[in-house]
Structure formats: structure tokens, C-alpha cells
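Straight from Swiss-Prot, the features:
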type	residues	note
ACT_SITE	D489	active site, proton acceptor
BINDING	I353, G354, R355, G356, G357, C358, G359, E360, V361, K377	ATP binding site
DOMAIN	347-641	domain 'Protein kinase'
MUTAGEN	V129 to M	In sobir1-8; suppresses BIR1 (bir1-1) disruption phenotype
MUTAGEN	S329 to N	In sobir1-4; suppresses BIR1 (bir1-1) disruption phenotype
MUTAGEN	G356 to R	In sobir1-7; suppresses BIR1 (bir1-1) disruption phenotype
MUTAGEN	K377 to E	Loss of kinase activity
MUTAGEN	E407 to K	In evr-2; loss of kinase activity
MUTAGEN	R417 to W	In sobir1-9; suppresses BIR1 (bir1-1) disruption phenotype
MUTAGEN	G557 to R	In sobir1-5; suppresses BIR1 (bir1-1) disruption phenotype
MUTAGEN	E575 to K	In sobir1-2; suppresses BIR1 (bir1-1) disruption phenotype
Amino acid sequence: MAVPTGSANLFLRPLILAVLSFLLLSSFVSSVEWLDIDSSDLKALQVIETELGVNSQRSSASDVNPCGRRGVFCERRHSATTGEYVLRVTRLVYRSRSLTGTISPVIGMLSELKELTLSNNQLVNAVPVDILSCKQLEVLDLRKNRFSGQIPGNFSSLSRLRILDLSSNKLSGNLNFLKNLRNLENLSVANNLFSGKIPEQIVSFHNLRFFDFSGNRYLEGPAPVMSSIKLQTSPHQTRHILAETPTSSPTNKPNNSTTSKAPKGAPKPGKLKKKKKKSKKKKVAAWILGFVVGAIGGTISGFVFSVLFKLIIQAIRGSEKPPGPSIFSPLIKKAEDLAFLENEEALASLEIIGRGGCGEVFKAELPGSNGKIIAVKKVIQPPKDADELTDEDSKFLNKKMRQIRSEINTVGHIRHRNLLPLLAHVSRPECHYLVYEYMEKGSLQDILTDVQAGNQELMWPARHKIALGIAAGLEYLHMDHNPRIIHRDLKPANVLLDDDMEARISDFGLAKAMPDAVTHITTSHVAGTVGYIAPEFYQTHKFTDKCDIYSFGVILGILVIGKLPSDEFFQHTDEMSLIKWMRNIITSENPSLAIDPKLMDQGFDEQMLLVLKIACYCTLDDPKQRPNSKDVRTMLSQIKH
């Protein structure tokens, strides 16, 4: 049956364009989903998931895009081989999946892997030595499984590890593999079969906020420094990629079996026969065209609907475009001055002046400010796995983000000569950028380290000035600001010094504003840093202003003694801690033994002993007996040179 040429051309042109558009769109989507994924990662992932037992839980439909699967997260990386960008597997999160397999040695092929979370399964056998090839690994969470055997001896080569949880398994051997993991923040090896002594090096891990060695009956001796800590980690939250929404493809099925009859008494066709045949052909062509166009239109509509549906879900789950920057200082004239924080290449070119649990601190020149230098602190805020988000979770996260912005807004408007001013805040889905004034002298911890190494001098008048400045800043936060702000992590690393050696307390208000950020607190909402935490916190888990006073007392002791709580010196004393050693020396026949030898015989011994007594007063075990920040500032101000 022929279709009239004119009509066919009229209808087929838009049809051909629609088909071509659909095919181009399909090929584009396919290239995004497949062509940019690193082939070696794909092969490794296939083996890893098979041996873990993940594949048995997955339908064939989920194999379309490995980076869109539940638990598999990828990031763009530049390939040195091809010179192009590829997707690399950076996180594998298979918690609570009832897995009963093993970790494949192929895990070592994932050279960009930053997180491996397999908690709460029934996985068995040993942790393969091949995991040592994952040099980028930062999070290893294997708790609540049935792993056995010993941890590989060269485990310390995973120097980037921040979170290590091996608890509730059947692992054995000694703990020497922990010796050089100096970037650890959260550590738990509880409820295993480990034996031997706990490595003394752990006390020098400055980033360590939390550790748990309990439940290992064969371990010998106490835990270093803070042997009473018995905390439990909570699941480490990770970044996510929203799962693909299935595309629907409705089709239309027109009824083309209709017939017509001539009215009774109507004339016979005669000369109208050819016209009727042409009319019939047009109707058939229209029916066929309608069927094809309807089918293709339905398919395209279904595809578009699925994309829109996905975008709506992302918006509901808090993945909407982040708000613009909050600016708190006239130094930053417009939001565009902070646009470089959205540029990965621009950030990569900045000088890194510090690294910690929260991420990195960059030194940058503020655009349009005639050379004004700023410090940009990146605070990691990993979002929850999209597959685990419920509607209630989404509402909670949205409320939480509003609360974070509100808290930071409060901090941004605080101004005091002994508090480091926050200039701006830029929020991103997975991190926060906090912009501060740049302090060229660095932190008190940096200076004390240089002094101890003999590279710098810090005489007593300068130390007293620093102590008085910290006390004044605390007094403002505790007594003068409404609402009261408790620092929660006061330590030398959070005290910066300006050009006049005036103390500036940093990071105040952040521990409350961002409790899930991996900054100065653990994921179980435990605040502070080992060596500076008030003893009552381990019983009450409540942080008060008297906890800040305790931390300040430790800093006063450091300024006089010249040693940090993590110094090996205290490990060779009977007291095993700075505070206990300080108390015993100050009540001994010769309290001057507590004074830093670099400060002796300069005529300030009496003043330093007075400050040491104030330090003991601030670190009393009973928080009710400790002074408040105003009393401390008053006592220090009465000590004259």
C-alpha cells in the first residue's frame, strides 16, 4: 500500500528529526555512563563484589553503571595513560548487607580507593596484604564481621588512614601495625584477640580524638596516657551519587480495525471511487504515522519524565544548589571574590599551610584586595548515603544545614581582639570553606615545637602575654557573649598568634555548629583532643565552660613546663601524664624543677610558679572547684613583670 508522496514528506521530516534526536541523546547518555570509567577498576570491582557476595544481591539491571550502584562511589581523575579524564572508584560502602564472603586480593588494584566500609556483615578470613597498595585509603571500617588472622605487618604504610575500626572480629597478633599511623583520628580494635603491649607511639598521634582497646583479654598494660577511654565509633558517613531512576516507556496501541458502511439509499461510487481510495490511503498513513510518533514520543516522554523525577528527588533529599557565600567582613567586597573556591584547579594551586582531621588549610590572596592574604579552612561534611535516606532523614538534614548556617552566622559576627575573626563561609554539599584572616606567626603549637627544637626563642613575658590573651578570649565567649559559647577543643593548635604575638583563639563555635564534620570531634559526638579533655566528660558526655577551663589549665602548664602532653618525657615518669606530674612537682620540696630550663635564671621564677599554681587550680578533678574564666583572667593580670 503506497503512501501519498506529499503527505509522507510532510509527516516524515519531523519524524526523522525526532528519531535522530532520540538516538543522539541515547548515545550521549551511554557515553557518559560507560566510556569514561577506568577499565582496570571495572575488572577489579567485578571480582571484589563477587567474592564479597554482593553480586548475588543484585539484578542484571543494576550492572548498567557501576558508579551508580548502591555502595559504589566514583570520582573524576586525570589518566596519565590516555591524557583524558576517567572515573575511578574511590569509595566502597557495603554496610549491613548480610555478606558472607571474603575481601579479594584484587582490592589492591583500586589505587584511588579512599574508603572501604564493610561493617556489620559476616565476612571471613584474613585481611589481604594487597590492601597495602591502596595508598589513598583514609577510612577502613571492618567492624562486626568474622575476620581472623593477623593484620599485615606493613600496615603503617597506609599513612593517610584517619579512621580505622577493626572492632568485634577475631583478629589476632600484636598491635605493632599501629605504630606509624600518625594521621589517625578514630581508632578501635576492641573485642578481638590481639595480644602484647599497646604501642607507646600512639600517644604522639596529635590528631587522635578517640581510641578503644577494650575487650582484648591478651593485651598487656594500660592504654597510653588516657587509659580510661572506652568509646564506640558510629558509622562513618560517606559521599554519594544518586541512583538512577528506571526509565518508563509507555506505548500507545491504536485500534486500526474499524470499518465503514455507506448509508442506505446512497448512490453507487461511480466516479468517486478513486477519491475514496486516496482518502483511505491517507487515513491508513495517518494511523501508521500516529502509531510510530506516539510510540517514540512516549519513549522520549518517559525518559524526560525519569530525568525530571530524579531531579525532584535530588531536590527533596537536599541536593539542591548550595546557597551563596555568607560574608562577615568588609574586606570581602562581593561574593565573586570567593568564586575561586568553586574551581578545583584554582584550589589545587594554593599553598597548603596545614592539615588536620577536618581536611586542609590553604593560604590564598584575596582577589581585589591589594594583596590581602587569607587562610581558607576546608571542613569535610560527608553526606549520608543516598540509599539510606528516608523522608525523615531528608527533613532532618535540611533542618540541620539551616542550623549549621545559623550557628556559623553567629560565629561570623563575633569580634574580639583575642578571637580569630571569621571573614566568610561558603557551603558545599560535602564540605564547608571557612575564610579567616591569615596569621603569619602560625599556631602556639608550631612555635612551642620550634622552641623545643631550639629553632626559636619564646621568653616568659611573651608566654605570659599569650596566656592572658587566651584567658581574655575565653572570658568573652563564656561571660560576655549571649548566648554563651563553649569552645570544646581548646589546645595550642587552636591558638594563633598575630604579628604582635597577641593570642587569637580559633575554631570557637565550630564543634557545636558541625557535630558530624570530622574536625575536632569524633563521629560519636565526643568533643576535644586527648590530653586536654576534662575527666568528667568521660562520665557525663556533657561539655561545660569548666571543661574549657580544664583545657586552658593544661595550656598554662605547657607554657611554664615547655612540654606538650604527648611528650615522651611524661611516659618515663611515674605519673604518666602532664597534669599528675605537674601536681606532684608543685607540692614537692623543689617546685622549680617544673620550669622550662630555657626560662630559668631570668628573674621570673616566682611568676612562673604562680602561673603553675593557677594551672593546677584550673585542672582540679572536681569541676565545681575550678575557677571561671573571669577569675582566671583576673589572677593572670595581677602577675606583673
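Glycine too: its Cβ is placed from the backbone N, Cα and C atoms.
Location within the structure of each feature annotated in Swiss-Prot.
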{"residue": "V129", "record": "mutagenesis position", "Cβ contacts under 8 Å, 6 or more apart": "P105, P152, N154"}
{"residue": "S329", "record": "mutagenesis position", "Cβ contacts under 8 Å, 6 or more apart": "P421, L423, A424"}
{"residue": "I353", "record": "ATP binding site", "Cβ contacts under 8 Å, 6 or more apart": "V361, F362, K363, A375"}
{"residue": "R355", "record": "ATP binding site", "Cβ contacts under 8 Å, 6 or more apart": "V361"}
{"residue": "R417", "record": "mutagenesis position", "Cβ contacts under 8 Å, 6 or more apart": "G469, A472, E502"}
{"residue": "G557", "record": "mutagenesis position", "Cβ contacts under 8 Å, 6 or more apart": "L578, I579, M582, L612, A615, T619"}
{"residue": "E575", "record": "mutagenesis position", "Cβ contacts under 8 Å, 6 or more apart": "W581, N584"}
R355 (ATP binding site): secondary structure state under DSSP, collapsed to three categories: strand
Taking the Cβ of E407 (mutagenesis position) as the centre, count every other Cβ atom within 10 Å, in any protein chain shown. 16
Could you tally the C-beta atoms, other than its own, that fall within 10 angstroms of the C-beta of K377 (mutagenesis position)? 23
Within the domain 'Protein kinase' (347-641), what mean pLDDT does the predicted structure show? 83
Quick one, of the recorded positions V361, D489, which Cβ has the fewest other Cβ within 10 Å? V361
Round to a whole number and give the Cα-to-Cα distance in Å for the pair E407 (mutagenesis position) and K377 (mutagenesis position). 17
Between the Cα atoms of the residue listed as 'active site, proton acceptor' and K377 (mutagenesis position), find the distance and write it as a whole number of Å. 16
